[in-house]
Amino acid sequence: MSKLFLDELPESLSRKIGTVVRVLPSSLEIFEELYKYALNENSNDRSGRHKKPRIDVSSDLLKTDEISETNTIFKLEGVSVLSPLRKKLDLVFYLSNVDGSPVITLLKGNDRELSIYQLNKNIKMASFLPVPEKPNLIYLFMTYTSCEDNKFSEPVVMTLNKENTLNQFKNLGLLDSNVTDFEKCVEYIRKQAILTGFKISNPFVNSTLVDTDAEKINSFHLQCHRGTKEGTLYFLPDHIIFGFKKPILLFDASDIESITYSSITRLTFNASLVTKDGEKYEFSMIDQTEYAKIDDYVKRKQMKDKSMSEELKAKSKSKGQATDGTADQPSILQEATRQMQDEKKAGVFSDDDEENDQNFEAESDLSDGSGQESSDGAEDGEEAEEDDEEDDEEEDKKGQSALNRDNSFASINGQPEQELQYKEFKEPLELEDIPIEIDNDDDEDDEDGSGVEYD
């Protein structure tokens, strides 16, 4: 039997077969038959025989795959699409004329802008997400493996107007005319998605969901920046999303290795997510009030918080001391949060301060040079500014006087001045009463003869 077929195989596989043949020479014939069979099957696939029908998602297919009322599962008109393109389009679920499989497409009239086939394999993740500060809107977010002609790769993000969607559902006869709960629309869309082969989650309908580990995960979102772009960071049971300005970021929660907090102030902090591949993504200007929720999410997902180790290293470098490695020390972020809570309890920011701030803002609006005030108002503004300058000078003098009093306790050559004065006057002092003459005259010229100098 010829051994020439071994030369056609990968070197590692050829060596393994050779080892078997040396032990069992009769096996060479079996290996050669297997090789010939594989060649025949490969040629059959190329010629189209024994080949399972599949959809070739191309523009030629789309010309024959028409959409009509008979094969439409669900249609929602005038949806505001934000990604991968920005247009008002129609969202359509329908059954393909080619093989009857479900398809999602975005239409502009009769023109297809984006089509996704094989939904059970192509849709990787889909979810409804709230729109911050706009309760009448909701996002529908979807990621996919490929689309028609591979024109796009970015996630699909569209905004649904709750009122308009409710009206469309009522006009289509999908809801009764007296229904006002938008969740009925969400439930219907989710059911259609399940029938077509994928799931759309709705994590914010109930703020608490249950993940695969049977642990309660609170879904929440917060405002932050990535570089110069402001966006929303969504923490979901299995994913973290930042959007919706390009590039949109989607993380699988299980792919996050660690989190690090930095640039911590009394009001904000930064958080950096580090993936298992070593990629780092920093999000800045996060409000301090969001820390507890992030910390709880991180702990439940068993992500590593590397902030403490970096803080201890920084302390050891600045103080020249070795790190003791105590993991129980409160982090800087926790200290800042505690300080902010203490200040609120102590009433550091009083109502008077807020009133002063409002007055200041109001005065700023009137003196911004926009030309909306009359000339008399401008003159009054100038006089007010002069009065303010005089008041500022007087306040400066008072402040300097207070500063001088405070400085009486400052150290001189490392020794407190108070101690020097005490040493200087160890002997008892004899105090002498000094008579003070009181001027009862009611002159108008009291200032000149009062004995008190005014600045």
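Cβ atoms are placed via backbone N, Cα and C, with glycine included.
Secondary structure of the domain 'PH 1' (68-200) per DSSP, as helix, strand and coil residue counts: 31 helix, 56 strand, 46 coil. Feature annotation from Swiss-Prot assigns domain 'PH 1' to 68-200.
Residues or ranges marked as domain 'PH 2' by Swiss-Prot: 217-301. With DSSP classes pooled into helix, strand and coil, the tally for the domain 'PH 2' (217-301) is 16 helix, 48 strand, 21 coil.
The note that Swiss-Prot attaches to the published mutagenesis Y261 to A is: Impairs histone-binding. For Y261 (mutagenesis position), the Cβ neighbour count at a 10 Å cut-off comes to 25, with all displayed protein chains included.
The local packing around F269 (mutagenesis position), expressed as other Cβ atoms within 10 Å of its Cβ over all shown chains, amounts to 25. According to Swiss-Prot, the mutagenesis experiment F269 to A carries the annotation: Impairs histone-binding.
The note that Swiss-Prot attaches to the published mutagenesis Q288 to A is: Decreases histone-binding.
Among the sequence features in Swiss-Prot, the mutagenesis site Y291 to A is noted as follows: Impairs histone-binding. Within 10 Å of the Cβ of Y291 (mutagenesis position) there are 19 other Cβ atoms, across all protein chains.
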Rounded Cα separation (Å) that holds between Y291 (mutagenesis position) and F269 (mutagenesis position): 9
Euclidean distance between Cα atoms of Q288 (mutagenesis position) and F269 (mutagenesis position), Å: 7
Segment confidence, the domain 'PH 2' (217-301), expressed as mean pLDDT: 94
Spatial separation of Y261 (mutagenesis position) from Q288 (mutagenesis position) - C-alpha basis, Å: 11
